[in-house]
Amino acid sequence: MKTISRQAYADMFGPTTGDRLRLADTELFLEIEKDFTTYGEEVKFGGGKVIRDGMGQSQVVSAECVDVLITNAIILDYWGIVKADIGIKDGRIVGIGKAGNPDVQPNVDIVIGPGTEVVAGEGKIVTAGGIDTHIHFICPQQAQEGLVSGVTTFIGGGTGPVAGTNATTVTPGIWNMYRMLEAVDELPINVGLFGKGCVSQPEAIREQITAGAIGLKIHEDWGATPMAIHNCLNVADEMDVQVAIHSDTLNEGGFYEETVKAIAGRVIHVFHTEGAGGGHAPDVIKSVGEPNILPASTNPTMPYTINTVDEHLDMLMVCHHLDPSIPEDVAFAESRIRRETIAAEDILHDMGAISVMSSDSQAMGRVGEVILRTWQCAHKMKLQRGTLAGDSADNDNNRIKRYIAKYTINPALAHGIAHTVGSIEKGKLADIVLWDPAFFGVKPALIIKGGMVAYAPMGDINAAIPTPQPVHYRPMYACLGKAKYQTSMIFMSKAGIEAGVPEKLGLKSLIGRVEGCRHITKASMIHNNYVPHIELDPQTYIVKADGVPLVCEPATELPMAQRYFLF
């Protein structure tokens, strides 16, 4: 058998089993665990290459071949780090394996035909589109910013740049829900909208779920009282939707213990569990130790750096409609900013005790930095805590799988949409992001939405080739015309779908049904289901997990930062 060197093979078809790649400029290294190809039968498009008539391309009609093929991709997902071809049909992933022409090639399970378009995945890392579960719908331009960062699903609430939305992720009531569903129908991104769960009687909640909400949000600015929590969870259990909560920072309606009692062992998604974004001061972080609570972070505190504390006070005053001239407002803000709990948050992520990452977009968080800050935290923790259990000196595969799950599969599981999005798996919507390894987590090479390119870095439009400067991210065809309706999805409750909301409003986007929200626990959070016993000293704010103090230094320098954003 003829052989070539690993370097020559990698240059031609991308790395293969046993090869390692550095993620951006971090100290994180992945190692390819398996290659689905048959060596010598790889497919590649181009002049003099394999995917040509009678060679790698068969004669079948469109019904018998994939619509889109990503060749020789390095798939990075919660379930593995592998090299494979990815087949897409009707906007969904239908194959992960070996592509080619079965008439002349062996071991083909993804058929290439005249109806197949090719995306070159050689040397590229491929991930599922990110899911951000903490979106304040303050402005529609967030969709572009999220997409070009690699996020393809927004879950949250709001109605625009008004006081209620600047502070809370809530789309309240039937009229607001209908108008926002009509508006987000035009966005080239998947969307789910939260109704308001801050009410002590059930009917006002039921009507919002029936109006098309994906779930419910309880927020202290609207009242996160024990009765509201109890009532909201009762309706959520009845109608199979998730509840997210920003609990009572001021402890006015009750302390942390009263909130836990009102939750009563039922599943709930706790936002910014560390507390700087809001929640029982100073001990909301103890919710990380509850088996029924799905804990999440928002990105302004992630990772802990020398600048983290300083920027938070002003952000908080703006977002929560506070007045710096009122001492009580200043005290409220200061009660939420604790460097000790912010430091502990990084470590809890690395232990797999905090399950989800999100943004808190324009409301103390940055919509385009969910993915970037997740990997900055992973890098910081490797430097400060060393190799993760199960990893080796050669690769960080376990740590990498843990961190990618935080913004892909786990938020999908938390909100009942994992049957449709959240991973690179057969049957799921083809929301796929391609990365050059040197730019991983920072600037995608291609954002595919529902099987079609939505955004891409594109050079001078009047140039003879696509690459000359200036290169900017620009909207592509999946964002235009009727195509955007066939490549993006609005998620809503079963009750909303059965009530005919999509038909009543004339929604054109794909409609995704929420299911299975109420029977999950923290144990369902993949690679991030550790339930430690959490203690917090109310005087020093030092956090302990299973008796061990969680202390780390702030970072003075981070990867994936200035050197990537000079231009």
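For all residues, glycine too, the Cβ spot is worked out from N, Cα and C.
Per Swiss-Prot, the feature Ni(2+) 1 binding site maps to His134, His136, Lys217, Asp360; the stated evidence is sequence analysis. The Ni(2+) 2 binding site feature in Swiss-Prot is assigned to Lys217, His246, His272; the stated evidence is sequence analysis. What Swiss-Prot records for His219 is substrate binding site, and it gives sequence analysis as the kind of evidence. Under its mutagenesis annotations, Swiss-Prot gives His312 to Leu the following note: Reduces activity 30-fold. According to Swiss-Prot, the mutagenesis experiment Cys319 to Ala carries the annotation: Abrogates activity. Under the heading of mutagenesis, Swiss-Prot lists His320 to Leu and annotates it as follows: Abrogates activity and reduces binding to nickel ions. Residues or ranges marked as active site, proton donor by Swiss-Prot: His320. Under its mutagenesis entries, Swiss-Prot includes His321 to Leu with the note: Abrogates activity. The annotation that Swiss-Prot gives for the mutagenesis experiment His472 to Leu reads: Reduces activity 12-fold. One mutagenesis experiment named in Swiss-Prot is His527 to Leu, and its note says Reduces activity 6-fold. According to Swiss-Prot, the mutagenesis experiment His533 to Leu carries the annotation: Reduces activity 300-fold.
Annotated features, which come from Swiss-Prot, shown on the structure.
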{"residue": "His134", "record": "Ni(2+) 1 binding site", "Cβ contacts under 8 Å, 6 or more apart": "Ile155, Gly156, Thr169, Ala244, Phe271, His272, Ala296, Thr298, Ser358, Ser359, Asp360, Ser361, Gly365"}
{"residue": "His136", "record": "Ni(2+) 1 binding site", "Cβ contacts under 8 Å, 6 or more apart": "Gly156, Gly157, Gly158, Thr165, Asn166, Thr168, Thr169, Asp360, Ser361, Gln362, Ala363"}
{"residue": "Lys217", "record": "Ni(2+) 1 binding site", "Cβ contacts under 8 Å, 6 or more apart": "Gly156, Gly157, Thr168, Thr169, Val170, Phe194, Gly195, Lys196, Gly197, Val243, Ala244, Ile245, His246"}
{"residue": "Cys319", "record": "mutagenesis position", "Cβ contacts under 8 Å, 6 or more apart": "Asn166, Ala167, Ala363, Met364"}
{"residue": "His472", "record": "mutagenesis position", "Cβ contacts under 8 Å, 6 or more apart": "Pro457, Met458"}
{"residue": "His527", "record": "mutagenesis position", "Cβ contacts under 8 Å, 6 or more apart": "Tyr78, Gly352, Asn398, Lys401, Arg402, Ala405"}
{"residue": "His533", "record": "mutagenesis position", "Cβ contacts under 8 Å, 6 or more apart": "Gly289, Ala545, Asp546, Gly547"}
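Of the listed mutagenesis positions His312, His320, His321, the Cβ environment within 10 Å is emptiest of other Cβ atoms at His321. Around His219 (substrate binding site), the same-chain residues at least 6 positions away in sequence with a Cβ under 8 Å from its Cβ are Ala167, Thr168, Thr169, Val170, Cys198, Ile245, His246, Gly278. His312 (mutagenesis position) and His321 (mutagenesis position) are 14 Å apart (CA-CA, integer value).
In this structure, His527 (mutagenesis position) belongs to neither helix nor strand by DSSP; it is coil. Over all protein chains present, the Cβ of His272 (Ni(2+) 2 binding site) has 28 other Cβ atoms lying within 10 Å. Listed in chain order, the extra residues whose Cβ falls within 8 Å of the Cβ center of the Ni(2+) 2 site residues Lys217, His246, His272 are His134, Thr168, Thr169, Ile218, His219, Ala244, Ile245, Ser247, Val270, Phe271, Gly277, Gly278, Gly279. The least crowded of the binding-site residues His246, Asp360, judged by other CB atoms within 10 A of its own CB, is His246. With respect to their backbone Cα atoms, His312 (mutagenesis position) and His320 (mutagenesis position) stand 12 Å from each other.
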